[in-house]
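**Student:** Sharing a structure below in structure tokens format, with a few things to ask.
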Amino acid sequence: MKTVTVKDLVIGTGAPKIIVSLMAKDIASVKSEALAYREADFDILEWRVDHYADLSNVESVMAAAKILRETMPEKPLLFTFRSAKEGGEQAISTEAYIALNRAAIDSGLVDMIDLELFTGDDQVKETVAYAHAHDVKVVMSNHDFHKTPEAEEIIARLRKMQSFDADIPKIALMPQSTSDVLTLLAATLEMQEQYADRPIITMSMAKTGVISRLAGEVFGSAATFGAVKKASAPGQISVNDLRTVLTILHQA
């Protein structure tokens, strides 16, 4: 299986990498949050752009991205607009979503973009090609904050992302029971052992699914999300606790 290298970080080998999400409404809070995050122990900075108020002003968005890049130049920067339909803060049209991601790619400020699988097949394929032409990696994602589908469906979605040439397929699902967590873990393992030729990220959300955020190295998830301050999704634990547990499991 091939790994994915972003800056000096190799994703897909060793302990799962820690991603943290920065959620800020304006330039001033981007700046203050960035300074606070700089002291934390994590591997990838995700900027959740859907929390940013001045979205229609592309110059303002890119000015904020520049602050993040300059404050943490060594950290891979993942640009993510999470749509309202997948649990994000704002709803925008598909055209605006694609344009925003293309602007991020064009800026040269971001290392990775998050691209939602169910944006539309043609738009997804074109945006992946555009990102790769500009040396930007793509995390292709799907989120369900209500339920966990059958393992076959989870695997089918991850394989579709892989077929669309995502660098890293990602799926996050809400469990309604502990057995749903086992379904997610079993699907992750089957994907990793039988189909994946690149790193994948999977997680079961909420308190019920916390084990999935810790056991990635066992079942085949290459990264996990932790919280510096406020969790960006239910079930995230603090980066310090997360690093401790990931290290224990890695060294066991």
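Every residue gets a Cβ built from N, Cα and C, even glycine.
Copying in the features that Swiss-Prot gives for the protein in this structure:
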BINDING   Ser21, Glu46, Trp47, Arg48, Arg82, Arg213, Ser232, Gln236  3-dehydroquinate binding site
MUTAGEN   His143 to Ala  Loss of dehydratase activity
ACT_SITE  His143  active site, proton donor/acceptor
MUTAGEN   His146 to Ala  It retains full catalytic activity
MUTAGEN   Lys170 to Ala  Loss of dehydratase activity, but it is still able to bind substrate
ACT_SITE  Lys170  active site, schiff-base intermediate with substrate
MUTAGEN   Met205 to Leu  It has little effect on the catalytic efficiency and affinity for 3-dehydroquinate
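A description of the local structural setting of each listed feature is requested, covering burial, neighbours and distances.
**Tutor:** In the shown protein chains, 22 other C-beta atoms lie within 10 A of the C-beta of Glu46 (3-dehydroquinate binding site).
When Cβ atoms from all protein chains are considered, those within 10 Å of His143 (mutagenesis position) total 22, not counting its own.
In the three-state DSSP classification, His143 (mutagenesis position) falls within a strand.
Listed in sequence order, Met174 are the same-chain residues at least 6 apart in sequence whose CB falls under 8 Å from the CB of His146 (mutagenesis position).
When secondary structure is read from DSSP and collapsed to three states, Lys170 (mutagenesis position) falls in the strand class. For Lys170 (mutagenesis position), other Cβ atoms within 10 Å of its Cβ number 27.
Contacts of Met205 (mutagenesis position) defined by a Cβ separation under 8 A and a same-chain sequence distance of 6+ are given as Phe145, Ala172, Leu173, Met174, Pro175, Ala233, Pro234, Gly235, in order along the sequence. According to its DSSP assignment, Met205 (mutagenesis position) is coil.
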**Student:** I need the CA-to-CA distance for Lys170 (mutagenesis position) versus Arg48 (3-dehydroquinate binding site), whole Å please.
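**Tutor:** About 16 Å separate the Cα atoms of these two residues.
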**Student:** In three-state terms from DSSP, label Gln236 (3-dehydroquinate binding site) for me.
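**Tutor:** Gln236 (3-dehydroquinate binding site) sits in coil per DSSP, no helix or strand.
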**Student:** What is the number of other Cβ atoms found within 10 Å of the Cβ of Trp47 (3-dehydroquinate binding site)?
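**Tutor:** For Trp47 (3-dehydroquinate binding site), the 10 Å Cβ neighbour count is 28.
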**Student:** Within 10 Å of the Cβ of Gln236 (3-dehydroquinate binding site), how many other Cβ atoms are there?
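**Tutor:** Neighbour count, Cβ to Cβ under the 10 Å cut-off: 23.
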**Student:** Work out the three-state DSSP category of Arg82 (3-dehydroquinate binding site).
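**Tutor:** Reduced to three states, the DSSP call for Arg82 (3-dehydroquinate binding site) is coil.
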